[in-house]
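Peer 1: A single structure is presented below for examination.
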Amino acid sequence: MSEKPLTKTDYLMRLRRCQTIDTLERVIEKNKYELSDNELAVFYSAADHRLAELTMNKLYDKIPSSVWKFIR
């Protein structure tokens, strides 16, 4: 049985367990070495989404473009 790759939404739901930016950065650092390049691109997209949520202290389905200026 082959595993199907996780989607951005799958990664985002897992990353929502991270309650602080520090924890999120630790998870990103760990996954940097464990995921393939294709999986990493999807993971980084979800991680950026979660970083925006943590920075604004709100959950978003889609991040408004105005929020990105607050993300480092």
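Placed from the backbone N, Cα and C atoms, the Cβ positions cover glycine too.
Keep in mind that this structure shows the original residues, not the substituted ones.
Okay, so Swiss-Prot annotates it like this:
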type	residues	note
MUTAGEN	ASP10 to Asn	Does not affect H-NS binding ability
MUTAGEN	ARG16 to Cys	Derepression of the hly operon, impaired H-NS binding
MUTAGEN	ASP22 to Asn	Does not affect H-NS binding ability
MUTAGEN	GLU25 to Gln	Affects H-NS binding ability. Decrease in the ability to repress the expression of the hly operon
MUTAGEN	GLU29 to Gln	Does not affect H-NS binding ability
MUTAGEN	ASP48 to Glu or Arg	Abolishes the interaction with H-NS
MUTAGEN	ASP48 to Asn	Abolishes the interaction with H-NS. Loss of the ability to repress the expression of the hly operon
MUTAGEN	ARG50 to His	Derepression of the hly operon, impaired H-NS binding
MUTAGEN	PRO64 to Leu or Ser	Derepression of the hly operon, impaired H-NS binding
Peer 1: Within a 10 Å radius of its Cβ, which of these mutagenesis positions (ARG16, ARG50) has the fewest neighbouring Cβ atoms?
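Peer 2: Among the mutagenesis positions ARG16, ARG50, the sparsest Cβ neighbourhood within 10 Å belongs to ARG16.
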Peer 1: Out of ASP10, ARG16, GLU25, GLU29, which of these mutagenesis positions is nearest ARG50 (mutagenesis position) by C-alpha distance?
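Peer 2: Sorting the mutagenesis positions by distance from ARG50 (mutagenesis position), the top entry is ARG16.
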Peer 1: Of ASP10, ARG16, PRO64, which is closest to GLU29 (mutagenesis position) if I measure between C-alpha atoms? They're all mutagenesis positions.
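Peer 2: Looking at Cα distances from GLU29 (mutagenesis position), the smallest one goes to ARG16.
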Peer 1: Write down the Cα-Cα distance for GLU25 (mutagenesis position) and PRO64 (mutagenesis position), rounded and given in Å.
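Peer 2: If we compare the Cα positions of PRO64 (mutagenesis position) and GLU25 (mutagenesis position), the gap is 22 Å.
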Peer 1: Could you round the CA separation between GLU25 (mutagenesis position) and ASP48 (mutagenesis position) to a whole angstrom and send it over?
Peer 2: 10
Peer 1: With ASP10 (mutagenesis position) as the reference Cα, tell me which of the mutagenesis positions ARG16, ASP22, ASP48 is the closest one.
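Peer 2: Going through ARG16, ASP22, ASP48 one by one, the closest to ASP10 (mutagenesis position) is ARG16.
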Peer 1: Given ASP22 (mutagenesis position) and ARG16 (mutagenesis position), what distance in Å do their CA atoms have, once rounded to a whole number?
Peer 2: 13
Peer 1: Taking each of the mutagenesis positions ASP22, GLU25, ASP48 in turn and counting other Cβ atoms within 10 Å of its Cβ, which one has the fewest?
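Peer 2: Comparing Cβ neighbours within 10 Å for the mutagenesis positions ASP22, GLU25, ASP48, ASP22 has the fewest.
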Peer 1: Using the alpha carbons only, what distance in Å do you get between ARG16 (mutagenesis position) and ASP48 (mutagenesis position) once rounded?
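Peer 2: The separation of the Cα atoms works out to 12 Å.
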Peer 1: Comparing the mutagenesis positions ASP10, GLU29, which residue's C-beta has the most other C-beta atoms within 10 angstroms in this structure?
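Peer 2: Its Cβ has the most other Cβ atoms within 10 Å: ASP10.
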Peer 1: In which DSSP state, out of helix, strand and coil, do we find ASP10 (mutagenesis position)?
Peer 2: helix
Peer 1: Taking the Cβ of PRO64 (mutagenesis position) as the centre, how many other Cβ atoms fall within a 10 Å radius?
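Peer 2: If we count other Cβ atoms within 10 Å of PRO64 (mutagenesis position), we arrive at 10.
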Peer 1: Could you say whether, by DSSP, PRO64 (mutagenesis position) belongs to a helix, a strand or a coil region?
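Peer 2: Once the DSSP labels are grouped into three classes, PRO64 (mutagenesis position) ends up as coil.
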